[in-house]
Amino acid sequence: MDPMELNNVSIEPDGDSCSGDSIQDSYTGMENSDKDAMNSQFANEDAESQKFLTNGFLGKKKLADYADEHHPGMTSFGMSSFNLSNAIMGSGILGLSYAMANTGIILFIIMLLTVAILSLYSVHLLLKTAKEGGSLIYEKLGEKAFGWPGKIGAFISITMQNIGAMSSYLFIIKYELPEVIRAFMGLEENTGEWYLNGNYLVLFVSVGIILPLSLLKNLGYLGYTSGFSLSCMVFFVSVVIYKKFQIPCPLPALDHNNGNLTFNNTLPIHMISLPNDSESSGVNFMMDYAHHNPAGLDEKQVAGPLHSNGVEYEAQGAEKCQPKYFVFNSRTAYAIPILAFAFVCHPEVLPIYSELKDRSRRKMQTVSNISISGMLVMYLLAALFGYLSFYGDVEDELLHAYSKVYTFDTALLMVRLAVLVAVTLTVPIVLFPIRTSVITLLFPRKPFSWLKHFGIAAIIIALNNILVILVPTIKYIFGFIGASSATMLIFILPAAFYLKLVKKEPLRSPQKIGALVFLVTGIIFMMGSMALIILDWIYNPPNPNHH
């Protein structure tokens, strides 16, 4: 018997697709369950495989205790909501302001609400399919629906999503660790030293911290890291809201061509500190002055609107500081993939469901409603206030945008440190299921081997580092993974599994028609987004010096 598989699930009619009937009421033959569990081929699997099968939410309990799906869940409603919220929240929140800048406020809100609602509907389909299909494992549902191709499709989608998450975390290390070091050393700008090079730093962190943690057989700190990561993101959103009211618009002395602060190597650099309500920090802009002229401006240009503090604002500043409500450009194509990437939690829904106390589909759907709604509010706040801080100059990784405004700021430094610690500790957690899936696929029924354990981890980390070093910006990770694997996990696979496995509803029923429309919508989203992103790569090639 496969673990977490519902061998004896009845398929009695269930008129309410979110029925409150507990899934465990459907079991028969419970007297043989302990014997079946002990005879399971998975009973002797290594601890890492046990953790993967439940995605880390079952702690240190033996797999045999969970081999049958009739076991009662022990996780409270509140903790299940917290676990799912943490599964949703990730690095995608850092790219939402960029998405808003390239869609406009109103269009972004419409898209955000749409993706959130579709994610909830996807969870509904997944929970219904899990009961009818008799399994709480995503890959197993794929195998039951479409055989080996379905299993491989689910495996590839989940693995790609995890690799994308790993890469985005390493990108954050690449972006933010140099800024933290620069702040601690009191440097006003990146001097180009090796210890300020993000490519070197991400390699050092990967080899010195991430790889050793990935070699552990169990990740006992998982629970602590989950809570810490979510707390970091709440702190991040709070600081983004607070800083919006400190950053002036337009930003002083911006170069008219590229929107960056102008530096002139032939002129001395002076620091302008604008008034700030914070007692511990100021908003610092690096300015060049020659005879009190702003950087890069000649005598004729100085005739422009120069303020008494020597800071010149752009002539078109008022227009640049007006929020846009509808925007369409080549980068708008990244919006839906970024949102899809931010809302993916579906591989974690089933393990959390399996551990929910007094579980039922209705109760798990309520958990999903609360978690996704809470993340929706956080995403909207982060995107809106991040966008209103920088408008069109916002970057694809929001934290990095503050680097051109602040040379040093205590609150931002704390956010950067917290986020860096969180993502560094999260990378090994994401790596574990990737490695276990690869081992299960390539070396089925083989005993645990430290050589495979180490070698596969090293290869995965090496490939992700190469990806992070070669790919110029995190938006390509958000865009490609969001358009491919995230769309598969949210739209295509749940709908396809539902159409194939739920037999009691006729093909022309409203439920099946809705699932079919959902499937077609997902395919259109994936193909359209991928096509637009590829066109953007062709006609707007990335700047190799980006970041």
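Yeah, the Cβs are placed from backbone N, Cα and C, and that goes for glycine too.
Substituted residues are absent from this model; it holds the original ones throughout.
Here is what Swiss-Prot records for this protein:
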type	residues	note
MUTAGEN	Cys18 to Ala	No significant effect on alanine uptake
MUTAGEN	Cys232 to Ala	40% decrease in alanine uptake. Significantly decreases alanine transporter activity. Does not affect cell surface expression
MUTAGEN	Cys249 to Ala	Abolishes transport activity
MUTAGEN	Cys321 to Ala	Abolishes transport activity
MUTAGEN	Cys345 to Ala	No significant effect on alanine uptake. Does not affect alanine transport activity
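Swiss-Prot feature annotations superimposed on the structure.
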residue: Cys232; record: mutagenesis position; Cβ within 10 Å: 20
residue: Cys249; record: mutagenesis position; Cβ within 10 Å: 16
residue: Cys321; record: mutagenesis position; Cβ within 10 Å: 16
residue: Cys345; record: mutagenesis position; Cβ within 10 Å: 25
Closest of Cys232, Cys249, Cys345 to Cys321 (mutagenesis position), Cα positions, mutagenesis positions only: Cys249
Cα separation, Cys249 (mutagenesis position) to Cys345 (mutagenesis position) (Å, whole number): 37
Distance [Cα-Cα, Å, rounded] between Cys249 (mutagenesis position) and Cys232 (mutagenesis position): 27
